[in-house]
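A short write-up of the structure that comes next.
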Amino acid sequence: MGLNEQQNVPSQRKIIVFIVLAFIPIALFRLCFNNPFSSIKDTSLQDSAANVVITSFSSSSQEEESQESFDHIQDEPLCDYTQGNWVRDEIGPLYNGSTCGTIKDGQNCFRHGRPDSGYLYWKWKPNECDIPRFDSNRFLDLMRDKHLAFIGDSMARNQLESLLCLLSTVSSPDLVYRNGEDNKFRRWRFESHNVTVSVYWSPFLVAGLEKSGNLDHNVLHIDRVDERWGNDLERFDTVVVSVGHWFLHPAVYYESGSVLGCHSCETSNCTEVGFYDVFRKAIRTTLRAVAGSGREVILTTFSPSHFEGRPWDSLGACNMTKPYEGKVLEGLDLDMRKIEIEEYTAAAAEVRLEVLDVTAMSVLRPDGHPGPYMYADPFKNGVPERIPNDCLHWCLPGPVDTWNEIMIEMLRRWKV
């Protein structure tokens, strides 16, 4: 190689470097604004979202879902939360008998001296998903500027008071209305979010008279709803319905103004018809009444008691301290739930309706009732031979808090 050729090599190298450097900005520009991988990435994400099967509940503390995912969530079935087990939860409840001021006296097991606390440290674990802890801020956001009404018997009140305790951890409710014996009609306001929460005592949902000193049986008109809540129906955005146990009492039934029959009517001159069909018709009448106007309806299924065949005043009734591990639904509990599920299925096409199916999970919690601690310090004067027990309602805090953890998921899906 001659001297001139050797001198030309650096020049050629400079030209090549210059050309390469000139093309780098152009390549970068094309990658940024015409990236051939961008469409592949977007398509992959969209396909993934389209094929997602919802297997877990979500909460505001989890990663925010995209709008595309939200749109699809509406069409996907929820994980079956009705099948599962109670597992230990070391975190415990969000409130206690001292921090919540709206607990009915008979359900404040802590203040009434219940000595064990293990019943507080369980959570419901569905077989195929997880239920997030109750998010009070999320609930209030979902119900902003809305009116939520609980309608039914003392189990509806039990669930309501659980909800108030959960919400009061972030915002104090103001009692703005109360009426009736034992404050059976009450209304609260959460000014922070303009949320109204009400409870209406209506143990049959339909019109009727409750037994009293002058009446030894209930009277039900099963073809029209109870006006005590029916007259306020247009004020409600969301309704939670919960009844059942009052239908077991003696009653005379009317339909279209005529006597239909009765249940346990030893002194009445009418036909014994039982209560199952009447319970069904009462649920049906109610769901027809609340249909329309975009109103959201949640039907809470039958909540089992745990007297286990023992008298209500027997010593040791519902004195369990742990959940059952394998008890199955049967008898009354199974039949009442079956009726509610069937009526829910029939009405779902006409009503914006969800069923809060708590029967199976609740039958596993004999430890969650007040028992003798429905009254304060029941053994302060020793152990009596007979003592009143509440094996129906739930201690607060207690298993009923789980019902509201599931309910918030229903509200979230409605708001998507």
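Sequential numbering from 1, following the chain as shown.
Cβ coordinates are placed from backbone N, Cα and C, and glycine is handled just like the others.
Computed from a predicted structure; not experimentally measured.
Long-range neighbours of S154 (mutagenesis position) (same chain, six or more residues apart, CB within less than 8 Å of its CB): P203, H245, L392, H393. Under the DSSP three-state reduction, S154 (mutagenesis position) is assigned to helix. Under the heading active site, nucleophile, Swiss-Prot lists S154, citing similarity to another entry as support.
Sequence annotations record features per position, and here Swiss-Prot assigns active site, proton donor to D390 based on similarity to another entry. Secondary structure from DSSP puts D390 (mutagenesis position) in a beta strand.
Among the features that Swiss-Prot reports, active site, proton acceptor is placed at H393, with the record citing similarity to another entry.
What Swiss-Prot says about the mutagenesis result for P126 to S is this: In axy4-1; reduced xyloglucan O-acetylation. Almost abolishes xyloglucan acetyltransferase activity. Every protein chain shown contributes to the tally, and the Cβ of P126 (mutagenesis position) ends up with 20 other Cβ atoms within 10 Å.
Counting every protein chain shown, the Cβ of G152 (mutagenesis position) has 28 other Cβ atoms within 10 Å. In Swiss-Prot, the entry for mutagenesis G152 to A states: Almost abolishes xyloglucan acetyltransferase activity. The structure shown retains the original residue.
Swiss-Prot documents D153 to A as a published mutagenesis change and attaches the note Almost abolishes xyloglucan acetyltransferase activity. For D153 (mutagenesis position), the Cβ neighbour count at a 10 Å cut-off comes to 20, with all displayed protein chains included.
Here the residue is the original one, while Swiss-Prot reports the published mutagenesis S154 to A with the comment Abolishes xyloglucan acetyltransferase activity.
For the mutagenesis of D367 to E, Swiss-Prot gives this note: Abolishes xyloglucan acetyltransferase activity; when associated with K-368. The structure shown keeps the original residue. DSSP assigns D367 (mutagenesis position) to a helical segment in the three-state reduction.
Here Swiss-Prot describes G368 to K as a published mutagenesis experiment; the accompanying note says: Abolishes xyloglucan acetyltransferase activity; when associated with E-367.
Within 10 Å of the C-beta atom of D390 (mutagenesis position) sit 23 other C-beta atoms, taking all shown protein chains into account. Quoted from Swiss-Prot for the published mutagenesis D390 to A: Abolishes xyloglucan acetyltransferase activity.
Swiss-Prot gives this note for the published mutagenesis H393 to A: Abolishes xyloglucan acetyltransferase activity. Of all the Cβ atoms in the protein chains shown, 22 others lie within 10 Å of the Cβ of H393 (mutagenesis position).
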Distant-in-sequence Cβ neighbours of G368 (mutagenesis position), under 8 Å, six or more positions away: Y119, W394, C395, G398, P399, V400
For D367 (mutagenesis position), the number of other Cβ atoms found within 10 Å of its own Cβ: 23
Of the mutagenesis positions listed as P126, D367, D390, the one whose CA lies nearest the CA of G152 (mutagenesis position): D390
Inter-residue Cα distance where the pair is D390 (mutagenesis position) and D367 (mutagenesis position), in Å: 11
